[in-house]
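For reference, Swiss-Prot has these:
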BINDING   LEU156, GLY157, LYS158, GLY159, THR160, PHE161, GLY162, LYS163, VAL164, LYS179  ATP binding site
DOMAIN    5-108  domain 'PH'
DOMAIN    150-408  domain 'Protein kinase'
DOMAIN    409-480  domain 'AGC-kinase C-terminal'
MUTAGEN   TYR176 to Phe  Significant loss of interaction with TNK2. Loss of membrane localization. Significant reduction in phosphorylation on Ser-473
MUTAGEN   LYS179 to Ala  In kinase dead mutant; lacks kinase activity. Overexpression inhibits insulin-stimulated translocation of SLC2A4/GLUT4 in a dominant negative manner
MUTAGEN   THR308 to Ala  Does not affect ubiquitination by ZNRF1
MUTAGEN   SER473 to Ala  Does not affect ubiquitination by ZNRF1
Amino acid sequence: MNDVAIVKEGWLHKRGEYIKTWRPRYFLLKNDGTFIGYKERPQDVDQRESPLNNFSVAQCQLMKTERPRPNTFIIRCLQWTTVIERTFHVETPEEREEWATAIQTVADGLKRQEEETMDFRSGSPSDNSGAEEMEVSLAKPKHRVTMNEFEYLKLLGKGTFGKVILVKEKATGRYYAMKILKKEVIVAKDEVAHTLTENRVLQNSRHPFLTALKYSFQTHDRLCFVMEYANGGELFFHLSRERVFSEDRARFYGAEIVSALDYLHSEKNVVYRDLKLENLMLDKDGHIKITDFGLCKEGIKDGATMKTFCGTPEYLAPEVLEDNDYGRAVDWWGLGVVMYEMMCGRLPFYNQDHEKLFELILMEEIRFPRTLGPEAKSLLSGLLKKDPTQRLGGGSEDAKEIMQHRFFANIVWQDVYEKKLSPPFKPQVTSETDTRYFDEEFTAQMITITPPDQDDSMECVDSERRPHFPQFSYSASGTA
């Protein structure tokens, strides 16, 4: 492999993801897709070791806009099934053009490299046999899945790029979450985006505590991901009913979450980013399922004040608020917050006023109820360290650090993965179609949410109309 070289460097203004202020950053773009930003221009190798921002432009889509400031450009990527955006601006159109060209050139180069590797792997340089084989090995669907095969029950979430709907598969009576993304968001009008590599990542992901992808398909203007929807209820629901969990019960859930995050970090090189109580569900046996129904929240209006905020602020790690680089350690902060909630019955930092809340997250020392045991205190203190490099799990060992903590001393991690531990609570459901933990308002009566556009029922769009998205239909093998 060639040495990694800097393709372009210079000052950019980067817009904060959560606190929407513009911050000057000195960015380096490298030919391996790394795009890293610093507060000051790095003078030596040591300074280069610790960037504030660390992104990749691989498989990104680039957009230029004159709002909220002139000469703005946005880098958009699909991570997992969630659309992520980074916003920058420069002083002149020429400068923006230079950055855009450099970023596009690097992204295209990486795409070519990946295609060559794919061809090499499938042993055929010219055709799509690699992709075909992949579909076959995943039990190629006997028919194309369409939107008409589901009943639409409830809107679970809505965002800038699409929506998530609770659906029931007519043929089986099983419940799924269908995530529907607008195609135009992901594919630039005049270029083919490199979107579906992520789809492949999802398809190949198998972990007992992660929501599995059951189907993915497309209509003429949407991409649809159909994912498991565990029916043992949200952990949030069970915790609010019981107010607090015992340390043993929290340990069980914590261990399953650690197992799933370890898999994402080490096997998939993905940071989950969105760990919070609402994203944790129980399956019918009482095991954890981490959902992937996340959507970017509605974007703020152009020209809104700097104080505008987007997202769930209570769970944000200090480094995210400061818009510094956040790597895997951000997930361990999230684990700290949800485990604190489970064992203490409240959030570690809370204030209705966002400004005050941010200050607490950044400055306030963590406090514990007197009833909490020393191991639990030690674990939570480690996970909720403000500095991600000092945080438990923040080092190179990642999840292994947490697994070795004395709070988890009696846990056999292979047994966790193999679901050999007995869940401390078994939901009172009789089958996968039992809806007792769903909101009564939508299980009592059949609500029909029409698919996003009436004409979405025109599934069988001929393939010429979807040149951007070859090989998008997917069906998981075996039972869900």
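Heads up, the Cβ atoms here are built off N, Cα and C, so glycines get one too.
Residues as originally present; substitutions not included.
One residue stands out among the binding-site residues LEU156, VAL164 for having the most other Cβ atoms within 10 Å of its Cβ: VAL164.
The two recorded residues, LYS179 (mutagenesis position) and GLY162 (ATP binding site), show a Cα separation of 7 Å. All protein chains considered, the CB of TYR176 (mutagenesis position) has 22 other CB atoms within 10 Å.
Reported as a whole number, the C-alpha separation between VAL164 (ATP binding site) and TYR176 (mutagenesis position) equals 10 Å. Ranking the recorded positions LYS158, LYS179 by C-beta neighbours within 10 Å puts LYS179 at the top. In the structure as shown, the Cβ atom of GLY162 (ATP binding site) sits within 10 Å of 25 other Cβ atoms. LEU156 (ATP binding site) sits 11 Å from TYR176 (mutagenesis position), counting Cα to Cα. Of the recorded residues, TYR176 (mutagenesis position) and LYS158 (ATP binding site) place their C-alpha atoms 16 Å from one another.
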